[in-house]
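What follows is a single structure, written as structure tokens, with notes after it.
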Amino acid sequence: MNVKPSLDELFERRINFPDFEPQERLARLVGLDEHKDRLSKILGLLVNPYGIQEWAKKYHPDARAAVDTVLRRPPLVVLAGDVGSGKTELAETIGDAVARQEDIDITLYPLSLATRGQGRVGEMTQLVSAAFDYTIEAADKLKNTNGKARGAVLLLIDEADALAQSRENAQMHHEDRAGVNAFIRGIDRIANQKLPAAVLMCTNRLKALDPAVQRRAAEILTFSRPNDEQRHYLLHSKLTGLGLNSTAVEELVRLTGPRDPNSPGFTFSDITQRLIPSIILAAYPYNAVSVHSALQVVNKMTPTPAFIDRQ
């Protein structure tokens, strides 16, 4: 007999917003300002429709039909893109921006990778259903039918393609299909009850997501590797103070881009988690960082291979 997992088993580390730590993490995500702005607005509308209603009263009092169209969008946002593109870090921290923007407290429920299950019959369906049960239970207590929500809940499912593969896939197990159906039902439950909650899905494999899941997305934000301008901003902002001149930074920008037509450039995480620490460690503890040593480091480093998105 299957036992419903506890709240702590499903969500090992719930995060409350606003808070300084996620605010700082969000600020460190340079080069993604457009995605930050877009996602915070979308989630703000989903978890606190009162905000846009007040905006409409002030600026467009006769635009009820247009506003209703915006508010009827399903409470799901998909963040899709290559590995190391910043989508998971953004999903884990954007709640802080939304909480400050809407002036409400928000709790993030990140679905633990350890809860994917061991393949027992009915387990995936049970896990997905339980995740939505806890999300809906918490959001229902925060609902306010007469004004601004008293708070909100964000359910984050990382590596979402593991939960929501296309039911059209001939190799898909019956149990997986049932898990997808449970996910779709969960999205519909939040929408139908008009709860202050939204679901964030992160995936490397957008094409693998079930069409019904994609149709329920209020927005699909795509993430790619940083272009020249983004890499320049990232490298310049992170390396300021190390004595590297503009010519050296430009050379680092070039070397972290595609080195031939068939090769990808560096990801955001390649630069922030591998390259910059390696530049510092190459000099530490007896030497200052030099242009020569920095260029040596980047020349020896290869970017993370591109993820091939297949159905």
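From the backbone N, Cα and C atoms, a Cβ is placed for every residue, glycine too.
Keep in mind the model is a prediction, meaning the values are calculated, not measured.
Noted in Swiss-Prot for the protein shown:
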BINDING   Gly84, Ser85, Gly86, Lys87, Thr88, Glu89, Arg215, Arg216  ATP binding site
MUTAGEN   Lys87 to Ala  Partially inhibits second messenger synthesis by CdnC:Cap7:DNA complex
MUTAGEN   Glu159 to Gln  Stabilizes a 1:1:6 CdnC:Cap7:Cap6 complex, probably prevents ATP hydrolysis. Still confers phage immunity
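Glu159 (mutagenesis position) and Glu89 (ATP binding site) are 13 Å apart (CA-CA, integer value). In this structure, the C-alpha atom of Thr88 (ATP binding site) lies 9 angstrom from that of Glu159 (mutagenesis position).
Comparing Lys87 (mutagenesis position) with Glu159 (mutagenesis position), their Cα atoms are 11 Å apart once rounded. Glu159 (mutagenesis position) and Gly84 (ATP binding site) are 13 Å apart (CA-CA, integer value). Taking a C-beta cut-off of under 8 Å and a sequence gap of six or more, Ser85 (ATP binding site) has these contacts in its own chain: Phe223, Ser224, Arg225, Thr267, Phe268, Ser269. A separation of roughly 18 Å, to the nearest angstrom, links the Cα atoms of Arg216 (ATP binding site) and Glu159 (mutagenesis position).
For Gly84 (ATP binding site), the number of other Cβ atoms no farther than 10 Å from its own Cβ, over all displayed protein chains, is 24. According to its DSSP assignment, Arg215 (ATP binding site) is helical. For Arg216 (ATP binding site), the number of other Cβ atoms no farther than 10 Å from its own Cβ, over all displayed protein chains, is 19. Taking the recorded positions Glu89, Glu159 in turn, the residue surrounded by the fewest other Cβ atoms inside 10 Å of its Cβ turns out to be Glu159.
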